[in-house]
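Asker: Here it is, the structure, as structure tokens.
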Amino acid sequence: MHSPNKFTSGPKQFLESEAITSYADAAVVVVPIPYEATTSYRKGCEHGPEAVLEASDQLEAYDEELGTSPCHDLGIYTCAPLADSNKHPALAGDAMVTEVCDGIAPFVEDGKFVVAIGGEHAITTGVVRAMQRGTSEPFTVVQIDAHGDMRDKFEGSCHNHACVMRRVLELGLPTLPIAIRAICQEEADLIREKNIPVFWAREMADNPNWINEAIASITTQKVFLTIDMDGFDPGFMPGVGTPEPGGLGWYEGLNFFRRLFQTKQVIGCDLMELAPVRGSVVSEFSTAKLAYKLMGYWGESQRKKL
């Protein structure tokens, strides 16, 4: 394990009202990444991590579904923010990806379960690179998203939030996009060319078996989960950059995530693109609760190995 003195804890800890855990004793590391440079509609996702950490203090430590208190059972450590565009507004995309990768890789190497909170979706390229550095086995990137995010470039940048899954594909990793409901022609052509197994939101709405089909389509045992919060129904998740109609419902999403953790080895996850809405806390609270549910599902999967 890397020396705990190597890492700096953040000014705000996830669920710090319930438990603050040292790096050495924590199984889960929360990584705030308040980076925003390329959002193309509603702005504000650089404020997402801080809002989620603040909202986490309102969560109940006890999870009634799991019958445990994950923050006590696992230990959660929140590191200092990476790639903070609030402090460094000129931080370029390639430099951001490098900083995120170099910052997260030691956590992966130490066997921590990383939960990264953004920030714009372009961040995921750096998170996935860190996962590759920390594991020698192949893994699939499961993508919850309203959009394909598979453009080669957008607005002159290859590290635009609309290009992140194209960069992931270039890393040689299989992907599974879920809840997709908006793509461009370039992305449609790529999906056909690469035979990418997309689960379209309009088809999922009429298919009660989509969870089984989605999990059956994953060809690797290891999985990284990337969640753009606009993958959810904006009726309860309005605080996103582009709130596409439709998307995952709350319990539909939880059912999928729990099954995913039960059947696959989830090596890490991120939650991206939360942009808080002034005068409302529903989006950041729901995101904080989702992050905590994912930690709990991971903990459940670890107990079943014993």
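Backbone N, Cα and C atoms are what each Cβ position is placed from, and that goes for glycine too.
At each noted site, the model still has the original residue.
Keep in mind it's a predicted model, so treat the numbers as computed, not measured.
Sharing the feature lines straight out of Swiss-Prot:
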BINDING   HIS121, ASP145, ASP149, ASP228  Mn(2+) 1 binding site
BINDING   ASP145, HIS147, ASP228, ASP230  Mn(2+) 2 binding site
MUTAGEN   GLU60 to Ala or Gln  Loss of activity
MUTAGEN   ARG151 to Ala or Asn  Retains very weak activity
MUTAGEN   GLU187 to Ala  Retains 50% of activity
Asker: Spatially, which candidate from the recorded positions GLU60, GLU187, ASP230 is nearest to HIS121 (Mn(2+) 1 binding site), comparing Cα atoms?
Answerer: ASP230
Asker: Near ARG151 (mutagenesis position), which residues of its own chain have a C-beta under 8 A away, given they sit six or more steps off in sequence?
Answerer: ASN160, ALA162, CYS163, ARG166, CYS184, GLU186, GLU187
Asker: To the nearest Å, how far is the Cα of HIS147 (Mn(2+) 2 binding site) from the Cα of ASP228 (Mn(2+) 1 binding site)?
Answerer: 9
Asker: What other residues of this chain sit with their CB within 8 A of the center of the CB atoms of HIS121, ASP145, ASP149, ASP228, the recorded Mn(2+) 1 site?
Answerer: THR124, GLN143, ALA146, HIS147, HIS161, VAL164, MET165, THR226, ASP230, GLY231, MET272, GLU273
Asker: Are there any residues in the same chain, six or more apart in sequence, whose C-beta is under 8 angstroms from the C-beta of ASP145 (Mn(2+) 1 binding site), and if so which?
Answerer: HIS121, MET165, PRO177, ILE178, ALA179, ILE180, THR226, ILE227, ASP228, ASP230, GLY231
Asker: For GLU60, ASP149, ASP228, listed as recorded positions, tell me which one has the smallest number of other Cβ atoms within 10 Å.
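Answerer: Among the recorded positions GLU60, ASP149, ASP228, the sparsest Cβ neighbourhood within 10 Å belongs to GLU60.
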Asker: So if I draw a 10 Å sphere around the Cβ of HIS147 (Mn(2+) 2 binding site), how many other Cβ atoms end up inside it?
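Answerer: Taking every protein chain into account, the count is 27.
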Asker: At the Cα level, what's the spacing in Å between GLU60 (mutagenesis position) and ASP149 (Mn(2+) 1 binding site), rounded?
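Answerer: ASP149 (Mn(2+) 1 binding site) has its Cα 34 Å from the Cα of GLU60 (mutagenesis position).
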